[in-house]
Amino acid sequence: MEAERGPERRPAERSSPGQTPEEGAQALAEFAALHGPALRASGVPERYWGRLLHKLEHEVFDAGEVFGIMQVEEVEEEEDEAAREVRKQQPNPGNELCYKVIVTRESGLQAAHPNSIFLIDHAWTCRVEHARQQLQQVPGLLHRMANLMGIEFHGELPSTEAVALVLEEMWKFNQTYQLAHGTAEEKMPVWYIMDEFGSRIQHADVPSFATAPFFYMPQQVAYTLLWPLRDLDTGEEVTRDFAYGETDPLIRKCMLLPWAPTDMLDLSSCTPEPPAEHYQAILEENKEKLPLDINPVVHPHGHIFKVYTDVQQVASSLTHPRFTLTQSEADADILFNFSHFKDYRKLSQERPGVLLNQFPCENLLTVKDCLASIARRAGGPEGPPWLPRTFNLRTELPQFVSYFQQRERWGEDNHWICKPWNLARSLDTHVTKSLHSIIRHRESTPKVVSKYIESPVLFLREDVGKVKFDIRYIVLLRSVRPLRLFVYDVFWLRFSNRAFALNDLDDYEKHFTVMNYDPDVVLKQVHCEEFIPEFEKQYPEFPWTDVQAEIFRAFTELFQVACAKPPPLGLCDYPSSRAMYAVDLMLKWDNGPDGRRVMQPQILEVNFNPDCERACRYHPTFFNDVFSTLFLDQPGGCHVTCLV
């Protein structure tokens, strides 16, 4: 074994030249005002803040004065020379070297010393969807990452194979942060790999150091901060907890699986519906206050409703003579808002007659982890046939790991899709067959993982071949008790831009259908009246009326279970509530009870306040139809079908 010094940039400067004590105190106060909340949230002791500011201002990387990297070659005791030679000749023998970071300074390291905080640089920062492209295009990046990860190449290895190896191994090295401000896109999680020094720090359940990502605003640069949790003597190892913050032993075991492989096959993968306390906690977390019981308000025949809305598509398209727009929220009979109501109690007390476009507790439908939970009422712990098998990574990680390993053992398809609980437009959504990747994605935003549809029903596009497509229906919920549910007769289609295959999992235009938010991507437009005859031509044994009947059966079952229990376990029966949702679904090939191939609808998500731009453009009466059905109880002639 050998030890080498850690990275060195420049000597640590001991003072800020030309700065008076008063100026130094002022600079520290400004630094604390700007960065204090982030530092406190990360647990960085205040005794380090002064020296941290100095190191940030002057880019002082002085870890090399205190630490060294020890390289340990682990040799199998039982292995003879011949076997060792054979292993060395293999194309990629893997990481035979183990690295440790140790304290090399003779005087050791004192946790109480204000200088005992260190900056770690980041070698690579990216968003997951750009990783492959950067490895292929950024000069030197692939070589540096391969070296850092211990990927050795004997002979000429194709770069595509090298890239694939790095993309798999990087989940042992990736760390994540996200910005607190900006657009939805700007707040997407960023993944980074620390430099060679930071990446050599190993795990310990009782670590000697803590680390935290830190974004230094004046320079717009991200670092990782490293500080000791106790005093260390020379020769002691620097370690951190790779599962920091998690105390449950089983979940820790799962989180550490990328570094410490473990067999979870004996654990049940069963995921029953969560208990009532789970839903009560969600209600409290959402700060939603349930309404009091009220009597429905009856308006005189011919009453003209004043509508207050901040939804531009409603304001531009609603022309029905029974509705008039008002700029005064206080005068409105109907509130059709884009943002979520929270205080239904106050509304029910002060303005019980005001109609609104949402139901208390409708997040049970529109948030993906809740959707999966309530769906189990229809299909048991495995879920119903119309919803892909889904696990909440925050609460059901062990069950998911067990299920993944079971499928792996039986040679079954193991492609999965990670989705945030509550984002649309495929933001921060990833298709993968890497268990390590899924486990690590849990550390960014709250996510579910759903079985990726490996055998979707495809649509032949003459220009590109057979592609994935999804279907969007608009459903109108008139009331919870009794359940009254309608579906708009026109549906909308979205298509992938490249022929489908279970490869290139980060190829957005192959695996995703949401193209209408990227100005650089072509949106394939096919209207439903054109789609149906073309679909039946491609699949003559599957009449669209039969396929749609199965889709409507799935919608009916979903809303029945969503409304079956009182709040917060189900949607609240508030007489003044109405709602419009978009249900996105795909079709997959499955086997029916008789063994014949069937098209099984797969509900992907339910969206509150969907984008209705295409609906308004191609069907000018759309919002007149919606308002007549929901608020006038006059669905006749409104292009809707009653489901319940």
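Yeah, the Cβs are placed from backbone N, Cα and C, and that goes for glycine too.
DSSP classifies Tyr244 (mutagenesis position) as coil under the three-state reduction. In Swiss-Prot, a mutagenesis experiment is listed as Tyr244 to Ala, annotated with the note Decreases expression of IFNB1 mRNA following infection with Sendai virus.
Annotation source Swiss-Prot lists domain 'TTL' at 300-644, citing sequence analysis.
Look at Lys468 (ATP binding site): DSSP puts it in coil. Feature annotation from Swiss-Prot assigns ATP binding site to Ser450, Lys451, Tyr452, Ile453, Lys468, Asp470; the stated evidence is similarity to another entry.
Under the heading of mutagenesis, Swiss-Prot lists Glu605 to Ala and annotates it as follows: Decreases expression of IFNB1 mRNA following infection with Sendai virus.
If you measure from the Cα atom of Tyr452 (ATP binding site) to that of Tyr244 (mutagenesis position), you get 30 Å. Per the record's binding annotation for ATP, residues Ser450, Lys451, Tyr452, Ile453, Lys468, Asp470 show a top Cα-Cα distance of 17 Å.
For the pair Lys468 (ATP binding site) and Tyr244 (mutagenesis position), the C-alpha distance works out to 40 angstrom. For Asp470 (ATP binding site), the same-chain residues 6+ apart in sequence whose C-beta sits under 8 angstroms from its C-beta are Leu493, Arg494, Thr513, Asp584, Leu585, Met586, Leu604. Counting every protein chain shown, the Cβ of Glu605 (mutagenesis position) has 19 other Cβ atoms within 10 Å. Apart from Ser450, Lys451, Tyr452, Ile453, Lys468, Asp470, the ATP site neighbourhood in this chain, defined by C-beta within 8 angstroms of the site C-beta centre, holds Pro388, Ile417, Glu454, Pro456, Met586, Lys588, Gln602, Leu604.
Ile453 (ATP binding site) counts 19 other C-beta atoms within 10 Å of its own C-beta, drawing on all protein chains shown.
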